[in-house]
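Asks: Take this structure, written in structure tokens, and hold onto it; I'll ask about it next.
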Amino acid sequence: MEQRASLDSEESESPPQENSCLDPPDRDPNCKPPPVKPHIFTTRSRTRLFGKGDSEEASPLDCPYEEGGLASCPIITVSSVLTIQRPGDGPASVRPSSQDSVSAGEKPPRLYDRRSIFDAVAQSNCQELESLLPFLQRSKKRLTDSEFKDPETGKTCLLKAMLNLHNGQNDTIALLLDVARKTDSLKQFVNASYTDSYYKGQTALHIAIERRNMTLVTLLVENGADVQAAANGDFFKKTKGRPGFYFGELPLSLAACTNQLAIVKFLLQNSWQPADISARDSVGNTVLHALVEVADNTVDNTKFVTSMYNEILILGAKLHPTLKLEEITNRKGLTPLALAASSGKIGVLAYILQREIHEPECRHLSRKFTEWAYGPVHSSLYDLSCIDTCEKNSVLEVIAYSSSETPNRHDMLLVEPLNRLLQDKWDRFVKRIFYFNFFVYCLYMIIFTAAAYYRPVEGLPPYKLKNTVGDYFRVTGEILSVSGGVYFFFRGIQYFLQRRPSLKSLFVDSYSEILFFVQSLFMLVSVVLYFSQRKEYVASMVFSLAMGWTNMLYYTRGFQQMGIYAVMIEKMILRDLCRFMFVYLVFLFGFSTAVVTLIEDGKNNSLPMESTPHKCRGSACKPGNSYNSLYSTCLELFKFTIGMGDLEFTENYDFKAVFIILLLAYVILTYILLLNMLIALMGETVNKIAQESKNIWKLQRAITILDTEKSFLKCMRKAFRSGKLLQVGFTPDGKDDYRWCFRVDEVNWTTWNTNVGIINEDPGNCEGVKRTLSFSLRSGRVSGRNWKNFALVPLLRDASTRDRHATQQEEVQLKHYTGSLKPEDAEVFKDSMVPGEK
């Protein structure tokens, strides 16, 4: 019998090459030969690229080019010629096999290996696979056996066929599914996935969805494909600096993130295995979280993401009326709304905050309710759930305390209702508390300055208290100063424990807190030195005093013009000045070491050599005008930086030309080059900040507002909470739908004629509306020349609202709710829908 073996490559399109060798005639043709040892020139197995410590290449999903690999399992075929040795005969006689084993005209059975199957499915050649089922049944094998899978990636012939579609189809897919069904391995075969670390978990259903093929998706689901299979390989994870596509791992999320609404509806509504709309991936993200993750703030992307988000939300409400899909959090404790805020997806954030659904059965999904409209002016109620600071991981906290690298951080605070909510908090209580704190801090610094100025100077500390009025005032001032230092110290500790800023964002986002904390440290060190009878306490005290007056700039954020100026100073110190100082110190140290090497004390070129009584170098030589030390030379070179240097500050050197060249080079690099670069960089920083100065100032004020709220007790936070508890309709189970809402009056001259509606009679005839409108009128926002710049208009409009072409009725009369509400202070807001109509 002839034994054939071929080098296997899963991607090759050429027929296998065979090498024959003699085999004993009595050997079973179906027996499995021993494994072939790998060739010494075969390539190593590929593993993932981006794992820790990995350096190998990442393999593609499918490639038509051949790559060296291990030898495949040998192919066993029936030879057409047999060599038989009989007793008594002479030399071995050769005769045709048809005389003993195979009848004339009968074809030998077709045998398959991984390579032959892969080649057939890649070419969509069903004829090559006609004998596959008899072969598997005869050999008692299945397509899910390891010998029919890629040893490196775990790819099966079904996955190979899904990756090689011709005009959107591959005829071998149905054939392979039928073969797997008849070999009792259909479910395992359909759900077989990649096993390598890069594409781990990807199944045929994922590929069919990615190929946007509804027919194949239906075929796979009908045959038992797992609609909850998770593709969690490295390629499907979101890691900074790594190429890949994160879509939420699940097939439903993949269909949603690739904008395939038909497949989304099929996965949720099919009768074979409906997908779980609330399923979460390995990081706890649902399909809504995944949609937020794939948003990139471009117009087209935002439009498709918000549209898909809206469709899934409505579909989920119809399939599972009591499920609160938007309230599901991931492992970081973030809802889709909070995730949009933390990642800077301003378009998605604006859509969610301003979503208004008019369908009666889905109106409970709205976060915005239009209360009344009159011309271009309309009053809206915004749901404050997940927005206000009363809840954990609220949108306001996420935006205000996010990293400075978060995109659109400043602009997100201008989206309604965030902009008006912060303004309401500032006007109602934060402004008064902030100004009071400013007054107290000024008083504290005055007392601290007086206590430091009138400190005793005779003797060693601690000083005895004299029975004089001045000493009593001094000691009282010292006690108050130390108490303030202790307060700022523990406040800084509390801040760092709560926020836990990273080292990268520590100096950028926590600039003011660090300065107050350092001020308190200097004060506490001064106290320790004072009671240790060390007069050095004065040095630490004056540093604390200087930083205390500098930190008064923190309170300029309560005033727009001064707040912007303080922001510019902070940015220039952190960005421009730090970089300048690093380069300048390198130049200063380098040229100082060069100059001090040339200087020799006692060496004077203008005097004879006999007049130099001695030569010395280093710290041991201390004449009156010695420059033979690094410290004194650095001071002299620093004078050159500010234009006060003298090229002949010493003559104790040899090689005068070299000395002058060093000084001139230093002056050119520092005084002419570096200082002018610093001025240019500062000018650029000022221009950048000036363009968005108001937004930056609003962010600083927002942080101040939230810090003030956090300083309250829980009972006080509820008392100062913005908005009111209102009834906005009914829940899906027929109960009253109470929301904590905040009223915002808006003006829109663009679409006002398509949104004319009067929800309440006598628009504006309520206390809250009067208060809001009167505030706007007092601010001059609606009067005369400022009407077009009415500040009630949100910066970002809901994409679904812009695309809605259906006009509404000009006047909508809604029924009044006459029943009693459980919350006594709740205002009633209902639409025309009654519970029986739902």
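Here, residue 1 is simply the first one shown, and the rest follow in order.
The backbone N, Cα and C atoms fix where each Cβ goes, glycine too.
Arg114 to Glu appears in Swiss-Prot as a published mutagenesis result, with the remark: Abolishes capsaicin-evoked current and binding to resiniferatoxin. Quoted from Swiss-Prot, the note on mutagenesis experiment Arg115 to Asp is: Abolishes capsaicin-evoked current and binding to resiniferatoxin. Marked as ATP binding site by Swiss-Prot on the basis of a large-scale study or a structure entry: Arg115, Lys155, Lys160, Asn164, Tyr199, Lys200, Gly201, Gln202, Glu210, Arg211. Annotation of the published mutagenesis Ser116 to Ala in Swiss-Prot: Abolishes phosphorylation by PKCM and enhances channel response to capsaicin by PKCM; the original residue is retained in the structure shown. One mutagenesis experiment named in Swiss-Prot is Lys155 to Ala, and its note says Abolishes ATP binding. Abolishes CALM binding. Impairs normal desensitization by repeated exposure to capsaicin. For the mutagenesis result Tyr199 to Ala, the note given in Swiss-Prot is Strongly reduces affinity for ATP; when associated with A-202. Here Swiss-Prot notes a mutagenesis experiment, Tyr511 to Ala, with the remark: Loss of sensitivity to capsaicin. The resiniferatoxin binding site annotation in Swiss-Prot covers Tyr511, Ser512, Thr550, Arg557 and rests on experimental evidence. In Swiss-Prot, the entry for mutagenesis Met547 to Leu states: Reduces binding to resiniferatoxin. The structure shown retains the original residue. Experimental mutagenesis is annotated in Swiss-Prot for Glu636 to Gln, with the remark: Slight modification of pore attributes. What Swiss-Prot notes for the published mutagenesis of Lys639 to Glu is this: Restored channel activity; when associated with K-636. According to Swiss-Prot, the feature Na(+) 1 binding site maps to Gly643, an assignment based on similarity to another entry. Swiss-Prot lists Met644 to Tyr among its mutagenesis entries, and the accompanying note reads: Slightly modifies channel permeability. For Asp646, the entry in Swiss-Prot reads Ca(2+) binding site, with the evidence type similarity to another entry. Among the mutagenesis entries in Swiss-Prot is Glu651 to Gln, noted as: Minor modification of pore attributes. Record note (Swiss-Prot), mutagenesis Glu761 to Lys or Gln: Abolishes capsaiin-evoked current and binding to resiniferatoxin. The unchanged residue is displayed. Annotation of the mutagenesis experiment Arg785 to Gln in Swiss-Prot: Strongly reduces CALM-binding and abolishes PLC-mediated channel activity; when associated with Q-788. Quoted from Swiss-Prot, the note on the mutagenesis of Arg797 to Gln is: Abolishes PLC-mediated channel activity; when associated with Q-788.
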Asks: With DSSP assignments reduced to helix, strand and coil, which class does Tyr511 (mutagenesis position) get?
Replies: helix
Asks: In the structure shown, with every protein chain counted, which of the mutagenesis positions Tyr199, Tyr511 has the densest set of Cβ atoms within 10 angstroms of its Cβ?
Replies: Tyr199
Asks: I'd like to know which of the recorded positions Lys155, Lys160, Gly201, Tyr511, Arg557, Lys639 sit within 10 A of the residue listed as 'Ca(2+) binding site' at the Cα level.
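Replies: Those close enough are Lys639.
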Asks: Using other CB atoms within 10 angstroms as the count, which residue among the recorded positions Ser116, Ser512, Thr550 scores least?
Replies: Thr550
Asks: Cβ within 8 Å of the resiniferatoxin site centroid (Tyr511, Ser512, Thr550, Arg557 excluded): which residues?
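Replies: For the resiniferatoxin site the neighbour list reads Leu515, Asn551, Leu553, Tyr554, Ala566, Glu570.
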Asks: Round to a whole number and give the Cα-to-Cα distance in Å for the pair Glu651 (mutagenesis position) and Glu210 (ATP binding site).
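Replies: Cα-Cα, rounded: 79 Å.
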Asks: Would you kindly give the Cα-Cα distance separating Glu636 (mutagenesis position) and Arg115 (mutagenesis position), rounded to the nearest Å?
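Replies: Rounded to the nearest whole number, the Cα-Cα distance is 79 Å.
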Asks: Under 8 Å Cβ-Cβ from Met547 (mutagenesis position), six or more apart in the same chain: what's there?
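Replies: In sequence order, Leu515, Val518, Gln519, Phe522 meet the Cβ cut-off.
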Asks: Starting from each candidate's C-beta and looking 10 angstroms out, tell me which of the binding-site residues Gly201, Gly643 has the most other C-beta atoms.
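Replies: Buried the deepest by this measure is Gly201.
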Asks: In DSSP terms, helix, strand or coil for Thr550 (resiniferatoxin binding site)?
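Replies: In the DSSP reduction, Thr550 (resiniferatoxin binding site) maps to helix.
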Asks: Using C-alpha atoms only, work out the spacing between Thr550 (resiniferatoxin binding site) and Tyr511 (mutagenesis position) and round it to an integer in Å.
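Replies: Answer for this pair: 12 Å between alpha carbons.
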